[in-house]
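*Asks:* This structure is in structure tokens; I'll ask about it shortly.
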Amino acid sequence: MPSLPQDGVIQGSSPVDLGTELPYQCTMKRKVRKKKKKGIITANVAGTKFEIVRLVIDEMGFMKTPDEDETSNLIWCDAAVQQEKITDLQNYQRINHFPGMGEICRKDFLARNMTKMIKSRPMDYTFVPRTWIFPSEYTQFQNYVKELKKKRKQKTFIVKPANGAMGHGISLIRNGDKVPSQDHLIVQEYIEKPFLMEGYKFDLRIYILVTSCDPLKIFLYHDGLVRMGTEKYIPPNESNLTQLYMHLTNYSVNKHNERFERNETEDKGSKRSIKWFTEFLQANQHDVTKFWSDISELVVKTLIVAEPHVLHAYRMCRPGQPPGSESVCFEVLGFDILLDRKLKPWLLEINRAPSFGTDQKIDYDVKRGVLLNALKLLNIRTSDKRKNLAKQKAEAQRRLYGQNPVRRLSPGSSDWEQQRHQLERRKEELKERLLQVRKQVSQEEHENRHMGNYRRIYPPEDKALLEKYEGLLAVAFQTFLSGRAASFQREMNNPLKKMREEDLLDLLEQCEIDDEKLMGKTGRVRGPKPLCCMPECAEVTKKQKYYGSSDSSYDSSSSSSNSELDENEKELCQKRLDQVPYSLKHTSHCKIIQQPSGSHNLIYSESPVYLTTLVFLSEFPDSMRRSVSCPRSISAHLPSRGDVRPFSSQQVIPLARPTSASRSHSLNRASSYARHLPHGSDTGSTNTLNESLRQLKTKEQEDDLTSQTLFVLKDMRIRFPGKSDAESELLIEDIMDNWKHYKTKVASYWLIKLDSVKQRKVLDIVKSSIRTVLPRIWRVPDAEELSLYRIFNRVFNRLLWSHGQGLWSCFCDSGSSWESIFSKSPEVVTPLQLQCCQRLVELCKQCLLVVYKYTTETRGPISGIGPDWGNSRYLLPGSTQFLMRSPLYNMKYNSPGMTRSNVLFTSRYGRL
């Protein structure tokens with residue numbers, strides 16, 4: 001009998017119920033792959049009391065984490081944080097405070113550091129009122145008061161707590177004897193003649209963002225708050241010293257006055273915006289540009305005082321972090337600045353935790369912009385955490401397995417091993433610096449796109465101003481970190497720090513060449529690598545067989561073109577050309593142009609080479625207008641379907657007037673070649689033919705425009721101010737004929753007397769002219785689009801390499817060391833482009849000789865270049881000018897007998 005069911009046993013509804021658990025039945029559901037959630041940027045805002053910070057975090061799309069979470073991408077705290085917390089941060093995290101910033105944010109520390117800097121550079125730090133720190137400087141203050149009494153002068157002083165805030169404990173005195181001697185106070189001279197607005201005293205709250213201290217990066221927010229007093233200002237006297245609503249502009253003080261005006265607009269009330277204030281200055285005929293320039297200079301000089309302290313503390317917190325890596329710290333600072341009646345800014349104090357309260361609408365508008373734009377500038381990415389963890393893992397494995405890129409040198413190493421070791425270290429140093437430069441360029445591009453209302457004030461774009469600030473930085477390190485100033489000075493003066501990517505690549509290439517020499521490899525010759533279009537240096541490619549020339553020399557008496565190609569080549573060529581549409585094969589649309597290589601050096605070859613070029617003048621389909629080998633600047637400006645013009649209207653610059661013999665030979669060759677064009681069909685691939693035709697057309701156009709550029713460059717001349725072309729050429733020839741006499745003088749002038757900025761300005765005479773001419777030849781809006789101009793830029797950088805050694809080496813016997821930059825370049829340089837570069841170098845050499853001669857003859861400045869030259873491109877001391885003489889082309893077919901005009905390439909010439 002069947003057994004009865006027991007409790008807990010699941011029974012099916014029938015003997016064949018599919019719901020019963022059979023041993024062979026699969027009850028697992030098919031797994032559905034869930035979409036991976038996108039990365040989320042997290043923020044810990046437990047340390048702030050301001051609601052505007054949380055609102056901006058939400059607006060940025062960040063996710064707020066629990067208060068105890070210490071792994072967030074962003075950590076925001078109102079108060080200063082301990083250095084241990086910064087040490088524990090991962091590289092992907094950001095926190096809104098720098099260690100060591102208290103050196104300028106505490107009133108007593110700011111006064112002490114400013115006093116030291118004033119002793120070193122008194123002319124640069126004139127924006128801080130005279131200050132005494134009590135009790136240590138009580139005696140000096142009393143001596144100063146006694147000197148005033150002897151001169152029968154009386155001044156007002158403002159007394160502040162050493163570490164106070166929000167206006168607490170501030171008072172005004174006129175009798176120095178009343179100041180307590182043992183309290184920790186700050187005593188400053190009171191600015192009695194401030195700039196007034198509607199009769200009220202006011203100060204400015206300027207917001208500053210520091211995104212990095214290694215290297216230093218400072219941004220100024222072009223808006224802020226104007227905080228006004230609430231009683232009409234009267235110069236201080238014994239009767240009104242206690243009226244703080246008149247003399248103090250702090251919001252925390254004046255908001256308690258019944259006369260405090262709260263207004264929803266930015267142009268009324270006791271609190272207004274700096275944006276409105278700049279409009280007010282402009283309406284009253286004040287120099288707004290100078291106002292912002294003075295503010296920026298004050299901010300940068302103040303943060304230069306803090307930089308030695310901040311950088312030292314930051315590196316102590318992050319000991320394993322290489323220089324130039326992304327900073328885990330940033331800071332929004334509030335500068336309180338007072339304007340005197342001459343609009344000179346005076347620094348009052350700096351707040352490292354400025355208030356982000358939003359009592360009024362103007363507070364919300366200004367402070368929201370400050371925070372929102374600051375977070376955008378930080379460029380916090382969702383991938384930062386993942387990349388950081390992967391980097392840590394790779395670094396741990398490298399340490400575990402001892403995978404050091406540079407092997408240690410044993411004590412008994414030979415000279416050869418020591419040289420190899422030095423080269424390896426040099427290459428690693430260059431690679432690290434190259435990586436840093438590329439990161440900095442990428443970061444600057446992001447900053448330029450997301451600055452919003454911020455402006456970068458350090459490093460400035462003005463090179464002269466940057467040199468001035470760097471000099472102040474050196475003084476600051478010497479003043480505050482005398483024990484470690486030498487190491488910081490060496491780091492700042494490292495020549496690699498100022499090199500660009502192209503210069504570093506050139507140095508890496510040089511290291512590899514030296515390494516190959518050391519290893520005994522002689523396979524690669526220093527200099528430009530053999531190009532595929534040099535017949536004597538490379539095998540003949542299929543494309544050259546079809547459309548190129550043979551290795552036989554050109555015979556002017558020969559009238560038949562069939563002897564230049566063998567039968568197999570002609571058959572292959574005919575098969576390819578057989579598939580060309582009728583419109584392309586027709587004699588009215590196809591013209592064969594022959595140019596001997598000796599004419600204008602179009603082919604870089606020692607043996608004469610004959611070049612046959614097919615120029616198709618009919619309309620190409622859209623799919624054939626763009627080729628992989630076609631530069632963007634060419635393909636972007638090819639004629640469209642509706643823009644096809646007849647050959648008579650096409651813009652061509654003749655390179656030379658052909659002789660009658662060569663013209664007849666060209667016509668005979670064209671007719672002979674046309675007779676061999678087949679009219680049947682072939683089974684070959686049409687796509688292969690179209691690709692060949694596209695490459696042919698774009699390469700022909702590029703070569704033609706490069707030939708025109710070479711022709712223009714050869715016709716350019718450097719003109720001595722006040723002399724004719726012939727006189728200028730005679731002057732250059734005289735220097736070269738007497739080179740033994742001039743060599744040491746020119747070397748001293750170029751390599752010693754001219755700094756890097758002025759060396760660049762000398763070459764800018766040539767560079768600016770070429771930059772003006774190229775867009776008109778290539779028909780592009782900007783020369784930066786051209787691959788040829790990028791090649792020129794590499795040549796200019798090479799000439800300025802190693803403080804001008806690149807150009808000076810061109811005066812040696814070989815004079816072609818600069819060509820080594822193309823030996824390992826991934827971009828193929830054609831012979832025409834190489835000839836353009838050679839002419840470019842020749843113009844730069846002539847330009848240096850003319851500038852040197854002008855300086856010696858006119859007894860100009862020792863540098864030969866006036867301070868205003870950079871603004872006018874060509875202007876030298878006085879009213880004279882260097883002229884780049886070049887023909888005035890209108891890009892039409894002109895007869896060779898036409899006269900050409902001399903032009904100075906400036907912005908007033910809109911077209912050629």
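The backbone N, Cα and C atoms fix where each Cβ goes, glycine too.
Original residues only.
In case it helps, Swiss-Prot gives these features for our protein:
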type	residues	note
BINDING	Lys160, Met166, Gly167, Gln188, Glu189, Tyr190, Ile191, Lys201, Phe202, Asp203, Thr249, Asn250	ATP binding site
BINDING	Arg227, Tyr251, Ser252, Lys271, Lys367	L-glutamate binding site
BINDING	Asp336, Glu349	Mg(2+) 1 binding site
BINDING	Glu349, Asn351	Mg(2+) 2 binding site
MUTAGEN	Glu349 to Val	Loss of activity
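Neighbours and distances for these, please.
*Replies:* Long-range C-beta contacts of Gly167 (ATP binding site), restricted to its own chain and to partners at least six residues apart, with a cutoff below 8 Å, comprise Leu244, Leu248, Asn250, Ser252, Val253.
In the three-state DSSP scheme, Lys271 (L-glutamate binding site) is classed as strand. Its Cβ placed at the centre, Lys271 (L-glutamate binding site) has 24 other Cβ atoms within 10 Å.
For Asp336 (Mg(2+) 1 binding site), the same-chain residues that are 6 or more apart in sequence and have a Cβ closer than 8 Å to its Cβ are Asp203, Leu204, Arg205, Ile206, Leu347, Leu348, Glu349, Ile350, Asn351.
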*Asks:* Other residues with Cβ within 8 Å of the Cβ centroid of Arg227, Tyr251, Ser252, Lys271, Lys367 at the L-glutamate site?
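*Replies:* So the additional residues around the site are Arg205, Leu225, Asn250, Lys255, Ser355, Gly357, Asp359, Asp363.
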*Asks:* Far apart in sequence but close in space: which same-chain residues, 6 or more away, have a Cβ under 8 Å from Glu189 (ATP binding site)?
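*Replies:* When sequence neighbours closer than 6 are ignored, Glu189 (ATP binding site) has Pro129, Arg130, Thr131, Lys155, Thr156, Phe157, Ile158 within Cβ distance under 8 Å.
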*Asks:* DSSP three-state call for Asn351 (Mg(2+) 2 binding site): helix, strand or coil?
*Replies:* strand
*Asks:* Could you tell me the C-alpha distance between Ile191 (ATP binding site) and Lys367 (L-glutamate binding site) in angstrom, no decimals?
*Replies:* 28
*Asks:* Using Cα coordinates, what distance in whole Å links Tyr251 (L-glutamate binding site) and Phe202 (ATP binding site)?
*Replies:* 10
*Asks:* Among the binding-site residues listed here, Thr249, Ser252, Asn351, which has the most company in the form of other Cβ atoms within 10 Å of its Cβ?
*Replies:* Thr249
*Asks:* Quick check for the class: what is the C-alpha distance, in angstrom and rounded, between Phe202 (ATP binding site) and Arg227 (L-glutamate binding site)?
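*Replies:* Counting only the Cα atoms, the answer is 5 Å.
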*Asks:* Once near-sequence residues are set aside, which residues in the chain of Lys367 (L-glutamate binding site), 6 or more away, have Cβ atoms under 8 Å from its Cβ?
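*Replies:* Non-local contacts for Lys367 (L-glutamate binding site): Ile52, Phe356, Thr358.
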*Asks:* Excluding near sequence neighbours, so keeping only residues 6 or more apart in the same chain, what lies with its CB under 8 A of Lys160 (ATP binding site)?
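*Replies:* When sequence neighbours closer than 6 are ignored, Lys160 (ATP binding site) has Lys107, Gly169, Ile170, Leu185, Ile186, Val187, Gln188 within Cβ distance under 8 Å.
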*Asks:* Cα-Cα separation of Arg227 (L-glutamate binding site) and Thr249 (ATP binding site), in Å?
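*Replies:* Cα-Cα, rounded: 6 Å.
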